[in-house]
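J.: Below is the structure I would like to discuss, written out as structure tokens.
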Amino acid sequence: MLFTEEQLKLYSKPLSESEKEKCENAIRIIQESLESLGYETKKGIHRNNEDTLSYQIKMTNPSKDYELSIFVKGSYATNTNVRQNSDVDIAVVKESEFFDKYREGKTRENYKFVSSNKPPYHFKDEVEEALIERFGRSEVRRGNKAIRINGNTYRKETDCVPCFRYRDYSNDYMDDPNNFIGGITIYSDKGERIINYPEQHINNSVIKNNNTNYKYKKMVRIIKEIRYQLIDSKNENAKQTSSFGVEGLFWNIPDYKYSNDEMLGDTFNALIAFLIDNIDKLREFKEPNDILNLCDSQEKNNVYKNFILDVKNYFEYSGEKKYE
């Protein structure tokens, strides 16, 4: 398909101010819901990073002596979302409890940690109860990993993700309780433990964007829009490639590749050319958090390979007008 510079310029723009307001409202309503359970706001709504939409709130429950961190994660947090009808992901993190990992021969006893006496799903039950009380049963739907809150003209459709902290002590050789790689652990209703690193993702996207003279996020928005177009045309590889995944592909491209050309289309072609040249090295790529592998299976590796080839065949650039 032939794309003009003006089209790409449109795709590369961040969402409107009204979308930002709805995103902010989504986190605020979760804050208000948890107040009914006795939580108090310790630090009001603020941005975790001024260059993102990663709104955050800190709450505490004096009677239970623990804190919550509530923050926007995913593509809204990194400001790379491209379709207005997509939902916003909000993590509700219980800071006082964490899942852990240690190097061989070490256990929590070496760090003088104690086990929680509550099952992981108890916290999700508590959050769900607060949301139902605030919105009513018909507006709240519990899923395997998240609790969905229906959207309206005031707020975005929201996936509220109750979770715990994660601490990886694998590289600590001093039994130092503060020496860990931190993330979050989502405990699903099916008993799965999902570990990810949303805060590193947010911060790394800001660094990458700054290092590429703000071209990185523009290019990510363009590839995400093209992915949606391929999905609309029934492309199976695009369907199996997540929004986070295509962002990860572009995050692994060296910064200097973003500065070769002034035109959006020329820059995009240069990035796709790099992926084609390195298509057999995708197993070495990292997620934008720079911790987990982007392709953790041969199946995913094959999907990403085919997606890259499909984008190359789909994207044609007419060339015109330099962007500001």
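Positions of Cβ are set from backbone N, Cα and C atoms, glycine also.
Checked Swiss-Prot, it gives:
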type: MUTAGEN; residues: Lys9 to Glu; note: Does not make cyclic 3',2'-cGAMP (3',2'-cGAMP), does not bind cabRNA, does not protect against phage
type: MUTAGEN; residues: Lys13 to Glu; note: Substantially reduces synthesis of 3',2'-cGAMP, weakly binds cabRNA, reduced protection against phage
type: BINDING; residues: Asp87, Asp89, Asp159; note: Mg(2+) binding site
type: BINDING; residues: Asp89, Asn144, Lys145, Asp159; note: ATP binding site
type: BINDING; residues: Lys224, Ser243; note: GTP binding site
J.: Sequence gap of 6 or more, C-beta under 8 Å: which same-chain residues meet both conditions with respect to Lys13 (mutagenesis position)?
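T.: Correct list: Arg221.
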J.: Indicate the candidate from Asn144, Ser243 with the smallest number of other Cβ atoms within 10 Å of its Cβ, considering only these binding-site residues.
T.: Asn144
J.: Measuring Cα to Cα across Asp89, Asn144, Lys145, Asp159, which the record gives as the ATP binders, how far apart are the two most distant ones in Å?
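T.: Answer in Å: the longest Cα-Cα distance is 14.
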J.: Around the C-beta of Lys224 (GTP binding site), how many further C-beta atoms are within 10 angstroms, looking at every protein chain?
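T.: Taking all protein chains shown, Lys224 (GTP binding site) has 22 Cβ neighbours within 10 Å.
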J.: Using Cα coordinates, what distance in whole Å links Asp87 (Mg(2+) binding site) and Ser243 (GTP binding site)?
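T.: Rounded to a whole number, the Cα-Cα distance is 13 Å.
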J.: Between the binding-site residues Asp89, Asn144, Lys145, Asp159, which lies closest to Lys9 (mutagenesis position), Cα to Cα?
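T.: Closest by Cα distance to Lys9 (mutagenesis position) among the binding-site residues Asp89, Asn144, Lys145, Asp159: Asp89.
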J.: Measuring Cα to Cα, how many Å separate Asp159 (Mg(2+) binding site) from Lys224 (GTP binding site)?
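T.: About 20 Å separate the Cα atoms of these two residues.
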J.: I'd like to confirm something. Which of the binding-site residues, Asp89, Asn144, Lys145, has a Cα closest to the Cα of Ser243 (GTP binding site)?
T.: Asp89
J.: What are the non-local neighbours of Lys145 (ATP binding site), defined as same-chain residues 6+ apart in sequence with CB under 8 A from its CB?
T.: Val161, Ile186, Ser188, Asp189, Ile194
J.: Would you identify the secondary structure of Asp89 (Mg(2+) binding site) according to DSSP, in three states?
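T.: Strand, per DSSP.
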J.: Provide, as an integer number of angstrom, the distance between the C-alpha atoms of Lys224 (GTP binding site) and Asp89 (Mg(2+) binding site).
T.: 17
